[in-house]
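Annotation source Swiss-Prot lists Ca(2+) binding site at Asn117, Gln168, Asp177, His211. Under natural variants, Swiss-Prot gives Pro143 to Thr with this note: In strain: Seychelles-1 and Seychelles-15. Quoted from Swiss-Prot, the note on natural variant Phe152 to Ser is: In strain: Seychelles-12. If you look up Swiss-Prot, you'll see Arg205, Asn307, Arg342 marked as chloride binding site, on the strength of similarity to another entry. According to Swiss-Prot, the feature active site, nucleophile maps to Asp207. Look at Swiss-Prot and you will find Glu244 tagged as active site, proton donor, backed by similarity to another entry. Natural variation at this site is recorded by Swiss-Prot as Trp293 to Leu, annotated: In strain: Seychelles-7 and Seychelles-8. The annotation that Swiss-Prot gives for the naturally occurring variant Phe423 to Ser reads: In strain: Seychelles-8 and Seychelles-10.
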Amino acid sequence: MFKFALTLTLCLAGSLSLAQHNPHWWGNRNTIVHLFEWKWSDIAQECESFLGPRGFAGVQVSPVNENIISAGRPWWERYQPISYKLTTRSGNEEEFGDMVRRCNDVGVRIYVDVLLNHMSGDFDGVAVGTAGTEAEPRKKSFPGVPYTAQDFHPTCEITDWNDRFQVQQCELVGLKDLDQSSDWVRSKLIEFLDHLIELGVAGFRVDAAKHMASEDLEYIYSSLSNLNIDHGFPHNSRPFIFQEVIDHGHETVSRDEYKDLGAVTEFRFSEEIGNAFRGNNALKWLQSWGTGWGFLPSGQALTFVDNHDNQRDAGAVLSYKSPRQYKMATAFHLAYPYGISRVMSSFAFDDHDTPPPQDAQERIISPEFDEDGACVNGWICEHRWRQIYAMVGFKNAVRDTEITGWWDNGDNQIAFCRGNKGFLAINNNLYDLSQDLNTCLPAGTYCDVISGSLIDGSCTGKSVTVNENGFGYIHIGSDDFDGVLALHVDAKV
């Protein structure tokens, strides 16, 4: 009997963790966008007017819980909780719930960035949060939850990143480190996440996951409610979990400890794709992209060119500040069948602490758009760049197909098919790509969705005529505005 019960428990745990890798996308949609620091009312409108019609699968939103108010309102104040009240500069609980409902209604899922590792860092005196709640972080007193000093690990600093104890029980950049093994802390975290599930979210991005013991997270995840069927989720659906674990391959706390609990952010993907498209590694080597590069298995990897943290760091990572290379890297990211894809939607920044666009009263302002739909008032909105949202459509069109017909010039010109549904070519050399290539597509004329669109039966940009053998003449000039060309069956004239 004991053996049967143990087997049943292990089977249930395994099925729960497997279910936590399912992002619950509608239809053939399969790309998440991070609308970093957007207001809830603006996200709701964006779901209805742009994301839904363009085939985006979901939105990662900024932290929803009350946070400390920091001078100048830097973006990172959102990562310093004061309570679990749903009031931030993005809006209140009513506005959040309205956004979730409206986005779900048009097939766009919501994933919340959640802070389970810590509360706010030190603050002189009494800190006031975005919902008006008072706290004394230096005393580890957070009455809005409530938490007291006994709910935290003893104060210590991380000085040795190879020391598991320090990484998981000391304070990350001075943030008060919660004790997730405590029954009270677990209950408050589960209560917070369950409230968001009741409001209709599809899952969570777990910030600083590597700073929490995997067994504590496993307990918390397995204790969560199923997703709310009133928002279109099937019965017994589990929340999608993706966890921030920075692992460059030599970490004491490894991504492998978390990959079975949910997806894991594959930071090596971001670094290596930046290296390649900056010219530090020939694109020809991308043929074995994915697990061939030592990355996580595809279904366990949350992939991205950049995120809100590493776009602010020096190094190989590409961001909107290198637009030509960034668009090529994003096209490859969305065309190559590896990982659970997320694209970034940023605001402009000059330094690490730049706040989101705000008015004189430090209220976040709504994005404004020009006649082409691009953002103009401090919001970058990469997801509205034609070269990026067109590749979201490409990714939808080729879903469930594999790479075929890989071609390269032995250097930085590459091309490949996705079954017989799509074709991508990239030129990162300083000379033209001019070649008859096998597109694997049925005969006909196709619009290049990078340089233009299919409108009223004609292409506004380049077009490629494919013959009966699937071949077409591909030209990407070294000085073309974009170094990439993409064709797919839904853009056939």
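In case you wondered, yes, glycine gets a Cβ from its N, Cα and C as well.
Where a substitution is noted, the model still shows the residue that was there originally.
It should be emphasised that the depicted structure is a prediction, and the values quoted were computed from it without experimental measurement.
Shown on the structure are the features that Swiss-Prot records.
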residue	record	Cβ contacts under 8 Å, 6 or more apart
Asn117	Ca(2+) binding site	Leu172, Leu175, Asp177, Leu178, Gln180, Asp207, Ala208, Ala209, His211, Met212
Phe152	variant position	Met119, Lys140, Lys176, Asp177, Leu178, Asp179
Gln168	Ca(2+) binding site	Lys210, His211, Met212, Ala213, Val253
Arg205	chloride binding site	Gln60, Tyr111, Val112, Asp113, Val114, Phe242, Gln243, Glu244
Trp293	variant position	Arg268, Glu272
Asn307	chloride binding site	His34, Thr265, Ser270, Arg342, Met344
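Between Pro143 (variant position) and Phe423 (variant position), the C-alpha separation comes to 57 Å. Cβ neighbours of Phe423 (variant position) (same chain, under 8 Å, six or more residues apart in sequence): Ala415, Phe416, Cys417, Leu437, Thr439, Cys440, Leu441, Gly472, Ala486, Leu487, His488. Same-chain neighbours of the Ca(2+) site beyond Asn117, Gln168, Asp177, His211, judged by a C-beta within 8 angstroms of the site's C-beta center, are, in sequence order, His118, His153, Val167, Gln169, Cys170, Glu171, Leu172, Leu178, Gln180, Ala208, Met212. Secondary structure at Asp207 (active site, nucleophile), as computed by DSSP, is coil.
The Cβ of His211 (Ca(2+) binding site) has 25 neighbouring Cβ atoms from other residues within 10 Å, across all protein chains displayed. Other than the site residues Arg205, Asn307, Arg342, same-chain residues with C-beta atoms no more than 8 angstroms from the centre of those residues' C-beta atoms, the chloride site, are Ile32, His34, Gln60, Asp113, Phe242, Glu244, Thr265, Leu302, Phe304, His308, Met344. According to its DSSP assignment, Phe152 (variant position) is in a strand. A coil conformation is recorded for the residue listed as 'active site, proton donor' in the three-state DSSP classification, outside any helix or strand.
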